[in-house]
Amino acid sequence: MSHTDLTPCTRVLASSGTVPIAEELLARVLEPYSCKGCRYLIDAQYSATEDSVLAYGNFTIGESAYIRSTGHFNAVELILCFNQLAYSAFAPAVLNEEIRVLRGWSIDDYCQHQLSSMLIRKASSRFRKPLNPQKFSARLLCRDLQVIERTWRYLKVPCVIEFWDENGGAASGEIELAALNIP
């Protein structure tokens with residue numbers, strides 16, 4: 001999936017409408033970040049089909065969790081924000097049994113496997129114009145989910161994400177996830 005694929009597919013999913021993700025669910029899923037003082041996702045909305053998830057999120061990075069402020073959004077923060085939006089978007093899809101291959105998981109199963117069983121297999125990022133870390137947004141699209149039957153059975157999750165701010169700051173990434181221990 002390439003960056004150019006994001007907009008047409010997003011229009012199709014968005015036409016079905018996204019719904020807000022409840023703060024209670026965000027708090028539960030983002031607890032591993034909150035406990036370290038690096039929850040950057042303020043709020044999010046999502047929609048899902050049997051093999052795709054679309055999400056929008058608003059972020060703020062008041063203080064970087066790992067370094068003094070660089071004054072701009074960087075690669076480490078891109079991955080942290082991607083993780084937060086992806087974890088948050090898949091949680092209600094699991095809860096509502098919208099993704100066929102994950103229908104055997106409860107929300108408790110999802111949270112139990114969230115950190116230990118969801119891996120980044122590949123990642124690339126692109127920074128077009130410096131992004132203000134104080135206030136920015138993102139759009140995430142994961143589609144064409146596929147169960148891979150190898151030594152380790154896993155769910156391949158190809159994703160693209162775009163970040164922007166109100167001053168024209170822009171960054172994007174292509175990330176492939178592997179979800180292990182799937183039902």
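Glycine too: its Cβ is placed from the backbone N, Cα and C atoms.
Although substitutions are noted, the structure shown does not include any of them.
Quick look at what Swiss-Prot lists:
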- Y33 to F: Loss of acyl-CoA thioesterase activity (MUTAGEN)
- Y66 to F: Loss of acyl-CoA thioesterase activity (MUTAGEN)
- H72 to A: Decrease in acyl-CoA thioesterase activity (MUTAGEN)
- N74 to A: Loss of acyl-CoA thioesterase activity (MUTAGEN)
- E77 to Q: Decrease in acyl-CoA thioesterase activity (MUTAGEN)
- N83 to A: Decrease in acyl-CoA thioesterase activity (MUTAGEN)
Non-local Cβ contacts of Y33 (mutagenesis position) (under 8 Å, 6 or more apart, same chain)?
R39, Y40, L80, Q84
Among H72, N74, E77, N83, i.e. the mutagenesis positions, the one with its Cα nearest that of Y66 (mutagenesis position) is E77
Reduced DSSP state (H/G/I helix, E/B strand, rest coil) at N83 (mutagenesis position) is helix
In which DSSP state, out of helix, strand and coil, do we find H72 (mutagenesis position)?
coil
Sorted by position, what residues of the same chain at least six away from N74 (mutagenesis position) have a C-beta under 8 A from it?
F127
Separation of alpha carbons, N83 (mutagenesis position) and H72 (mutagenesis position) (Å)
19
Rounded Cα separation (Å) that holds between E77 (mutagenesis position) and N83 (mutagenesis position):
10
